[in-house]
Amino acid sequence: MARLTKRRQADTKAIQHLWAAIEIIRNQKQIANIDRITKYMSRVHGMHPKETTRQLSLAVKDGLIVETLTVGCKGSKAGIEQEGYWLPGDEIDWETETHDWYCFECHLPGEVLICDLCFRVYHSKCLSDEFRLRDSSSHWQCPVCRSIKKKHSNKQEMGTYLRFIVSRMKERAIDLNKKGKDSKHPMYRRLVHSAVDVPTIQEKVNEGKYRSYEEFKADAQLLLHNTVIFYGADSEQADIARMLYKDTCHELDELQLCKNCFYLSNARPDNWFCYPCIPNHELVWAKMKGFGFWPAKVMQKEDNQVDVRFFGHHHQRAWIPSENIQDITVNVHRLHVKRSMGWKKACDELELHQRFLREGRFWKSKNEDRGEEEAESSISSTSNEQLKVTQEPRAKKGRRNQSVEPKKEEPEPETEAVSSSQEIPTMPQPIERVSVSTQTKKLSASSPRMLHRSTQTTSDGVCQSMCHDKYTKIFNDFKDRMKSDHKRETERVVREALEKLRSEMEEEKRQAVNKAVASLQGDMDRKGKQLKEKCKEEFVEEIKKLAAQHKQLISQTKKKQWCYNCEEEAMYHCCWNTSYCSIKCQQEHWHAEHKRTCRRKR
């Protein structure tokens, strides 16, 4: 059942200041009473004594500071019982602390509404109308739990996208870790209920623990929540965490806008902007203020504004008024554009994108391309084998025709018989005997030889043409494969050379930096040593001067006589070791004791 309750009341930043005050006072072996804490807070943090007293009482109620009665053992309050304050222990009863202590939206204490499914709490004023509690007897779910409950995505696909976002978060988190304190601070868990950091988020992404994008976004918001609580809303760490959360929300919005664009813009394969998305983006001519019309993709439309991403080198985004948008089918000459090199490159990229659209060509990974190449090569080899098998029966059929019709004098059957014999070069002699024997019945012995030679020449030409086409095709296929292999090998060699060159440059840079640092350190050490010796010499000289002055002053002091009563310089001599500065001192000392011990002759 949902209920409103006060989990905490004291300000988190004031609590940390009070903790520091108590710790410093205790380290000085003193009782951390209200007076000492108030003076410290006023001197260091400029907090008014009344505000210090109020925050201290709230912290005691919240259990963040322990109040005890302590008896003073020294000073003006020795033996007096007084209130003393201590830091709480490290032990926390997590069975009772099931929910956070501060509003997940504004990160402040006060009367909060507790979620029935998670640890989050909210102020009623921080909730929108749709999430506010309608009936106190009903169960209440926070906005985060409701958003997580709405969607469930493919975990494998979601993990791929979230890895890109986490890599961006790690870059920002470097600054956050540099500016922040260690999360292992002894009082950290007293303020932060559910600790989370970027490495934890990355680990959950790698293990596939997120069920939706909203759950991932909730962890990013939790990181901001913890940072604001521990470091303060106006701290530099909180500004970095807000920027980190804002960037994460922007990345998630871009992902929901178009998953294909999000993946390709992060993976960055060759010609990544040219591959079509599903569904396809509308292509337009867009005109920014101060520029001409430029080819672009429409990402989204809102009221009278169009969000476009331009073709070209940088692929920039911009919101363009709808009146500055023209359909891509509009003739370029009507747009009066300045055809610069950048504009031409953008148009070339547009043409490649349109060609990919016509061909239905979508981006595929290298493994898929390699599988397709292997399939194509196996299909081509199978087709070549089938071509050979179909040619052999044709040759046998030619021989059969030749033996059935041996008496015909037309050149076609003989040409067919000879060409068939050229297709099967292992049996030339039987064909030649058959042709000669058939021709001897009608012609002389010389005629068959001439006819055979002519048909042999004709068949050679036909066979040569067929073989030329066949091997030209095979050679072209082999040439294309060699080109692709050479291109991949060249890219690999260039990539390895670049990596090697980069590593060598980094090594040289590191050595140069180390050398410069060592040289600078040597100069600093040498100058520091010289300065130290100079200061030591000056110190010795100064000590000598002071010693001489001191000796001279002592000598001058010894040569003077001093009043026995008030120790001022004496003017009146009484006896061998007694003098006075005035008659008053002489009378006071005389009546007090000197009249009994004076050795002056009367």
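Each residue, glycine too, has its Cβ placed from N, Cα and C.
Pulled from Swiss-Prot, these are the features on record:
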| type | residues | note |
| --- | --- | --- |
| DOMAIN | 6-82 | domain 'SAMD1-like winged helix (WH)' |
| MUTAGEN | ARG168 to Ala | Impaired H3.3K36me3 binding |
| MUTAGEN | GLU251 to Ala | Impaired H3.3K36me3 binding |
| BINDING | CYS258, CYS261, CYS277, HIS281 | Zn(2+) binding site |
| MUTAGEN | ASN266 to Ala | Impaired H3.3K36me3 binding |
| DOMAIN | 280-331 | domain 'PWWP' |
| MUTAGEN | PHE291 to Ala | Abolished H3.3K36me3 binding |
| MUTAGEN | TRP294 to Ala | Abolished H3.3K36me3 binding |
| MUTAGEN | PHE310 to Ala | Abolished H3.3K36me3 binding |
| BINDING | CYS563, CYS566, CYS581, CYS585 | Zn(2+) 1 binding site |
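Sequence features, as recorded in Swiss-Prot, placed on the structure.
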residue: ARG168; record: mutagenesis position; DSSP class: helix
residue: CYS258; record: Zn(2+) binding site; DSSP class: coil
residue: ASN266; record: mutagenesis position; DSSP class: helix
residue: HIS281; record: Zn(2+) binding site; DSSP class: coil
residue: PHE291; record: mutagenesis position; DSSP class: coil
residue: PHE310; record: mutagenesis position; DSSP class: strand
residue: CYS563; record: Zn(2+) 1 binding site; DSSP class: coil
residue: CYS581; record: Zn(2+) 1 binding site; DSSP class: coil
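Cβ neighbour count for CYS258 (Zn(2+) binding site): 19 (other Cβ atoms within 10 Å of its Cβ, all protein chains included). Per-class residue totals from DSSP over the domain 'SAMD1-like winged helix (WH)' (6-82), listed helix then strand then coil: 45 helix, 13 strand, 19 coil.
In sequence order, ASP247, THR248, GLU251 make up the list of same-chain residues 6 or more apart from ARG168 (mutagenesis position) whose Cβ falls under 8 Å from its Cβ. Within 10 Å of PHE310 (mutagenesis position), counting C-alpha to C-alpha distances, fall the following of the recorded positions HIS281, PHE291, TRP294, CYS566, CYS581: TRP294.
CYS261 (Zn(2+) binding site) and PHE291 (mutagenesis position) are 25 Å apart (CA-CA, integer value).
If you take the Cα of CYS581 (Zn(2+) 1 binding site) and the Cα of ASN266 (mutagenesis position), they are about 97 angstrom apart, rounded to a whole number. For CYS261 (Zn(2+) binding site), the nearest of the recorded positions TRP294, CYS563, CYS566, CYS585 in terms of C-alpha separation is TRP294. For TRP294 (mutagenesis position), the nearest of the binding-site residues CYS258, CYS563, CYS566 in terms of C-alpha separation is CYS258. Taking the centroid of the Cβ atoms of CYS258, CYS261, CYS277, HIS281 as the Zn(2+) site, the other same-chain residues with Cβ within 8 Å of it are LEU257, ASN260, ASN280, LYS297, MET299. Considering only the recorded positions CYS258, ASN266, CYS277, HIS281, the residue whose Cα is spatially closest to the Cα of CYS563 (Zn(2+) 1 binding site) is ASN266. Put simply, ASN266 (mutagenesis position) is 15 Å from CYS277 (Zn(2+) binding site) when counted between their Cα atoms. When the alpha carbons of CYS566 (Zn(2+) 1 binding site) and ASN266 (mutagenesis position) are compared, the span between them is 92 angstrom.
Other residues of the same chain near the Zn(2+) 1 site, with their Cβ within 8 Å of the Cβ centroid of CYS563, CYS566, CYS581, CYS585, are TRP562, TYR564, ASN565, GLU567, GLU568, ALA570, TYR580, SER582, LYS584.
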